[in-house]
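Presented below is the structure to which this report refers.
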Amino acid sequence: MGRLDGKVIVLTAAAQGIGRASALAFAREGAKVIATDINESKLQELESYRGIQTRVLDVTKKRQIDQFASEIERIDVLFNVAGFVHHGTILDCEEKDWDFSMNLNVRSMFLMIKAFLPKMLAQKSGNIINMSSVASSIKGVENRCVYSATKAAVIGLTKSVAADFIQQGIRCNCVCPGTVDTPSLQERIQARDNPKEALKTFLNRQKTGRFASAEEVALLCVYLASDESAYVTGNPVIIDGGWSL
């Protein structure tokens, strides 16, 4: 018996990183996983795993989301993972940077929840998990102005949905990681003028002396997706190795 037997889980940004690790972890625990991403080639790699089906989806496009939602008969868990990390202070951020991050990091979750929540309400049960960060309203982080603003908004969105629909059988939580070793992190490190120094800076702020793995975060997501967390809602759940202490 798996911890997620029989559950239908839809997640975004499943082609790599935390999304991919979570899709695999959900499937191992018996869930029927519908994994979405804009990256078709990487997404197709998941097709070989039992319990996972894939669908190309741009979460910034409302029409695509609404069409996708119309094709799904039942959903138990919605996991909104898609996001982008902008590097810099407010002075390094142009309006287009702000708009892009807000669109991908916040508006996409708004659109996904709006599309799938009615199905959950009709079922009188549903579970929404949003990807936030400790770089948000939890902790001020240098050179993460836009990113932190978007992730603070995700916490607010999460709490609002949880409060509004708690009596209709809906739960909503968000995951707040610290620094996670993902392809996205490695790309950001390599994009810096001095990648070796950038890696050192990232590691120096880790009180555990290491990054989290995507698989560690995925295990927390399994718990939040399962009935084991049935009494947990409206929470920003921190997994950061003590970084925010």
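Including glycine, each Cβ sits where the backbone N, Cα and C put it.
Don't look for the substitutions in this one, it keeps the originals.
Around ASP58 (NAD(+) binding site), the same-chain residues at least 6 positions away in sequence with a Cβ under 8 Å from its Cβ are ILE38, GLN64. The feature NAD(+) binding site is assigned by Swiss-Prot to GLN16, GLY17, ILE18, ASP37, ASP58, LYS151, VAL180, ASP181, THR182, PRO183, SER184, with similarity to another entry given as support.
Sequence annotations record features per position, and here Swiss-Prot assigns substrate binding site to ARG144, ARG188, ARG205. Under the DSSP three-state reduction, ARG188 (substrate binding site) is assigned to helix.
Looking at Swiss-Prot, you'll find the mutagenesis TYR147 to Phe noted as follows: Loss of function. Taking Cβ-Cβ distances under 8 Å and a sequence separation of 6 or more, the neighbours of TYR147 (mutagenesis position) in its chain are PHE84, VAL85, HIS86, SER101, ASN105, SER133, ALA135. DSSP assigns TYR147 (mutagenesis position) to a helix.
Feature annotation from Swiss-Prot assigns active site, proton acceptor to TYR147.
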Least buried by Cβ count (within 10 Å) of the binding-site residues ILE18, VAL180: VAL180
Same-chain residues at least 6 apart in sequence whose Cβ lies under 8 Å from GLN16 (NAD(+) binding site): ASN39, LYS42, THR182, PRO183, SER184
Top Cα neighbour of ILE18 (NAD(+) binding site) in the set of binding-site residues ARG144, ARG188, ARG205: ARG188
